[in-house]
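Let me begin by presenting the structure, written as C-alpha cells, before commenting on it.
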Amino acid sequence: MTETTKTHVILLACGSFNPITKGHIQMFERARDYLHKTGRFIVIGGIVSPVHDSYGKQGLVSSRHRLIMCQLAVQNSDWIRVDPWECYQDTWQTTCSVLEHHRDLMKRVTGCILSNVNTPSMTPVIGQPQHENTQPIYQNSNVPTKPTAAKILGKVGESLSRICCVRPPVERFTFVDENANLGTVMRYEEIELRILLLCGSDLLESFCIPGLWNEADMEVIVGDFGIVVVPRDAADTDRIMNHSSILRKYKNNIMVVKDDINHPMSVVSSTKSRLALQHGDGHVVDYLSQPVIDYILKSQLYINASG
C-alpha cells in the first residue's frame, strides 16, 4: 500500500494520568509500532487527554498538576502531545464526547477526511460544498496541482501540534483557536484520517461491567471510532471481548497489540507509582520519568495515602 492509500491515524488516550507513567508512553509507542507493522496504517500523532477534576476518583490531584506532569513526560516526543480541552470543560466529559470533539476539531482545522471505522472511502470531504464537477479549491489560484501526501501530512502534523501542544509552567494552558485561519484551504481527497481510542486491557475489561458504560456511547466508541488495546499483565483480551455483546459485535474494530506479552512496562501503573512514592521506594524510577518525579517531589504530591 502507498502512503495515500493507508489509513492515517491519531491515537487518543483518555484517563486520569495520576500520575502519567513510563507505561503510558510505552503504550503509545507499542501501538504505533504495531499499527505500522500491519502495513495498513500510518500513525501521525498521539494525544494524551487527562480527565476533568470532577471525575471524582479518590486521590486525583488537580488537573493543573496532571497536565504539567503529562507535558513533562512527553516533552522529548516528536509525535505525542497533551491536550487540556477535557480538563477545561465545566464538568466531566465522557470518553465518547472527547473522541467526538477531537474528530470534529480535526475536520475543521485540517480539511482532511475523518471517517468512522465502517465509512466507505467515498466519504465527502468535510467543509467543502459538494457540487457536480467540483474542482480542488485553493485560496492561492496559482497553485497548479493537488497537494501531495507529504504536504498533507505536514499540514496535519502542524495542526495537531497547535491543537495539543502545551508547555509548563503557565497559569492557564493555551490551545488552538478553533476559528483560526490556518492558511491555504485544500481538498485533501487522497488522505483518510481516523482517530482511534488507545487503551489498556483494563479499560477494555471495564466495558464488560454492567451499567458502568452507556451502551449508546459504547456503540459509538467501538463501532464508529475503533480501539487499539495494549494488553497489561498478559491479559486474555479474547476472553474479555467474549463477555460483552457489543465488543463481540465490533470485534473487527478492536486491534490488540500483539508484541512482547512480557514487556516490562506492561506491569507499570499509576497506582504502583503512587505507592512507591508514598513508601520512598527506589523502584519509582522504573515507573516514572525523572522530570515527572522531580515535579512530584517539588509539588509534594502523593505524599500520603489519600493521594
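For all residues, glycine too, the Cβ spot is worked out from N, Cα and C.
None of the noted substitutions appears here; every position holds its original residue.
Since we're looking at a predicted model, the values are computed, not measured.
Pulled from Swiss-Prot, these are the features on record:
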BINDING   Ser16, Phe17, Trp92, Thr95, Gly200, Asp202, Leu212, Trp213, Arg232  NAD(+) binding site
BINDING   His24, Thr271, Lys272, Ser273, Arg274  ATP binding site
MUTAGEN   Lys151 to Ala  Impaired membrane association in neurons; when associated with A-155; A-162; A-167 and A-172
MUTAGEN   Lys155 to Ala  Impaired membrane association in neurons; when associated with A-151; A-162; A-167 and A-172
MUTAGEN   Arg162 to Ala  Impaired membrane association in neurons; when associated with A-151; A-155; A-167 and A-172
MUTAGEN   Arg167 to Ala  Impaired membrane association in neurons; when associated with A-151; A-155; A-162 and A-172
MUTAGEN   Arg172 to Ala  Impaired membrane association in neurons; when associated with A-151; A-155; A-162 and A-167
Which residue among the binding-site residues His24, Lys272 has the fewest other Cβ atoms within 10 Å of its Cβ, if you could check?
Lys272
What residues, ordered by sequence, lie under 8 A Cβ-to-Cβ from Trp92 (NAD(+) binding site) and sit at least six positions away in the same chain?
Val51, His52, Ser54, Tyr55, Gly56
Please tell me which one of the binding-site residues listed here (Ser16, Gly200, Leu212, Arg232) sits closest to Arg274 (ATP binding site), measuring Cα to Cα?
Ser16
Could you tell me the C-alpha distance between His24 (ATP binding site) and Gly200 (NAD(+) binding site) in angstrom, no decimals?
9
How big is the gap, in Å, between the Cα of Ser16 (NAD(+) binding site) and that of Thr271 (ATP binding site), rounded to a whole number?
11
Determine the most Cβ-crowded residue among the binding-site residues Ser16, Thr271, Ser273, using a 10 Å radius around each Cβ and all protein chains in the structure.
Ser273
Please state whether DSSP places His24 (ATP binding site) in a helix, a strand or coil.
helix
